[in-house]
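Below is one structure, written out as structure tokens; comments come after it.
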Amino acid sequence: MNLVSEKEFLDLPLVSVAEIVRCRGPKVSVFPFDGTRRWFHLECNPQYDDYQQAALRQSIRILKMLFEHGIETVISPIFSDDLLDRGDRYIVQALEGMALLANDEEILSFYKEHEVHVLFYGDYKKRLPSTAQGAAVVKSFDDLTISTSSNTEHRLCFGVFGNDAAESVAQFSISWNETHGKPPTRREIIEGYYGEYVDKADMFIGFGRFSTFDFPLLSSGKTSLYFTVAPSYYMTETTLRRILYDHIYLRHFRPKPDYSAMSADQLNVLRNRYRAQPDRVFGVGCVHDGIWFAEG
């Protein structure tokens, strides 16, 4: 692989970056939209602006950016069990936001324009139908998956209660064994959970605290983890390209170093780098006004 500098990569035309990404990865990226209400209160006027519409526009902007940079499949967790602790009012607002994903004209046009097949995963079919509003959302999800099934350029998997797949996988495996007389393969389990087979995640782009979540069965030791300092809606093309550059050129496609073949000078540089910062830890943070920030 010809190694270009980060500056050269940042300056490449979009079509060139997309070609590199399609050829060399990443194919599957996890991008949860996190810190969205914080962004809204900082960048919008809560008295006049509508949170749902503002969030939807930003989500479309970022999804468009990811797809236009050559990423084929985006996994986007949008609602987890822990959000239930925020109360009934938040849940109602969340349901309204979820409904927009399947009904809003702007995002439907986005799916069509970018040839996006939309799928939903998680325990939403068990958890949402307890109310009429929730049942309507589930139906709209199913209808959207069917109506976009002919789109083959990109895939977008929204996670709703997708934090733990253990029970779903167990029930699916029992049913599969009863029907086919044998346990399902890994591929069949993933198809059953996500609606289609999805490769293991190449990278996860989170915000704030260093933790991954809500993409069951797809994590591996080769999943590159990235965490932005600012909430997800602050994502820029420069930020994304820096992440792509690191993933493609710096992490996985270089030969493993042979320490026995290193010169004394090379070993000294490495030793001095480690000795200069033995107490530095990525993931350690501080709290200001009740908000956690990364340090290090």
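Keep in mind that glycine also has a Cβ here, set from the backbone N, Cα and C atoms.
Here the original residues are kept at every noted site.
What Swiss-Prot says about this one:
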type	residues	note
MUTAGEN	Asp34 to Asn	Abolishes transferase activity
MUTAGEN	Asp34 to Ala	Abolishes transferase activity. Decrease in TOH production. Almost loss of iso-TOH production
MUTAGEN	Arg38 to Ala	Does not affect TOH production. Strong decrease in iso-TOH production
MUTAGEN	Tyr51 to Phe	Strong decrease in TOH and iso-TOH production. Almost loss of TOH and TOH production; when associated with F-90
MUTAGEN	Asp81 to Asn	Significant decrease in phosphatase activity. Loss of phosphatase activity; when associated with N-82 or N-85
MUTAGEN	Asp82 to Asn	Significant decrease in phosphatase activity. Loss of phosphatase activity; when associated with N-81 or N-85
MUTAGEN	Asp85 to Asn	Significant decrease in phosphatase activity. Loss of phosphatase activity; when associated with N-81 or N-82
MUTAGEN	Tyr90 to Phe	Decrease in TOH production and almost loss of iso-TOH production. Almost loss of TOH and TOH production; when associated with F-51
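Everything Swiss-Prot records as a feature, shown here on the structure.
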residue : record               : Cβ contacts under 8 Å, 6 or more apart
Asp34   : mutagenesis position : Gly206, Phe207, Gly208, Pro231, Ser232
Arg38   : mutagenesis position : Pro231, Ile291
Tyr51   : mutagenesis position : Arg37, Phe40, Cys44, Gln93
Asp81   : mutagenesis position : Phe161, Asn163, Asp164
Asp82   : mutagenesis position : Asn163
Asp85   : mutagenesis position : none
Tyr90   : mutagenesis position : Leu83
